[in-house]
Amino acid sequence: MGNCTSHPHHEPQVHFDTVDGMATVKAFAGIRQVTMGVLRIDYEYQTNLGDILDPRSFDFRIISATAEGLTFAKAKAGDKLDATGKELLERAVRQLIDNGADFIVGDCGFLVYWQVMVRDYAQDYAQKKYGRKCPVMMSSLVLALPLLATIPSGGQIGILTASEKSLQAVQKKLPIVIEDHQKEDGGQRSRSVPAAEDPSGIMINFSDPRFKVVGLDEVKDFKHALDAQGADAVNDRRDIAVQIAAYCQKVQEKNPQIAAWLIECTEAGGFAWAIKVGTGLPVWDPITLGRFLSLGFTANVPNVALTLGQHGENPLDPSATTAGKGRCTGEEPGQIHALGAEFQAIREGTL
């Protein structure tokens, strides 16, 4: 690494070549890893790379808990949960938080029906027992509204789902499910916003011309994989990848205004790469959702240490560095920029 000059009032100065590297490694290794909690429906399926439950899909810790009795059929239908169903759902949420979940996502897009319920359970329990917050995003559909800001005027976001008919039904039933929860809860934990106007912070309006709901019902091998499950679920995922990419390309040719794809179905997330390559468009999916939430808990300490001045008050002069990222240009003699006191303590082994 090249050398650069620190501002004279930044003391003490640190020379990386005199630092005990292993002490630093041990300090950073002691930082707790980000943990994602996955709320599962009562449904067994074969996980694959790109699925929300496959540990290879992420570079952080994953734990899961099942909402017993909440089957795929019930989730898809948005059926009202009885007292026992709600108790089992809340139990699963508490289990995730007790096991260290920093945030919670769902393993089925139709869990969006219980976004408000799970969010309220999580925030209430995490705050009362541990004095912390626990963000909840049950479905990648929560990304629909902010993604509208990324597309050009007249453009569309293609929303990929396993069943177009079932997803269209969400728009009608979601406010009802949320209103039932708010009434029974007495408004104690739910935000005081009419569900029909602001359902859990998720603005779902598929009649909006900026959305194009695309069902994967016609992709035979994918449908078979969903219906069969078990050993016969997937003959060759490469065939499914090609079929989905070709189908999306076909839809895109008929709807050239589609500027991006949002995958709602968690089991289709593993084919995001094929859609990106096949259509040439950006793709967001359930994996994107998990990674997005994880960033709120990721301390990018090495970068912070190199780009901030003592106590984080004085950033390096961007004009004296490459790309304004605090990297030394190699032209300045002297010493590396002084680290903040907290990072100095880490290096000296006093923290």
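Along the chain as shown, the residues are counted starting at 1.
Note: Cβ is positioned from N, Cα and C throughout, glycine not excepted.
Original residues only: the substitutions mentioned are not part of this model.
Cβ neighbour count for Cys108 (mutagenesis position): 25 (other Cβ atoms within 10 Å of its Cβ, all protein chains included). Per Swiss-Prot, the feature active site, proton donor/acceptor maps to Cys108 (among others); the stated evidence is a curator's inference.
In this structure, Cys265 (mutagenesis position) belongs to neither helix nor strand by DSSP; it is coil. Residues annotated as active site, proton donor/acceptor in Swiss-Prot, with a curator's inference given as evidence: Cys265 (among others).
In the three-state DSSP scheme, Cys108 (mutagenesis position) falls into the coil class. In Swiss-Prot, the entry for mutagenesis Cys108 to Ala states: Decreases dimethylsulfoniopropionate lyase activity by a factor of 75. The structure shown retains the original residue.
Mutagenesis annotation in Swiss-Prot: Cys265 to Ala, described as Abolishes dimethylsulfoniopropionate lyase activity; the structure shown retains the original residue.
Here the Cα atom of Cys265 (mutagenesis position) is found 7 Å from that of Cys108 (mutagenesis position).
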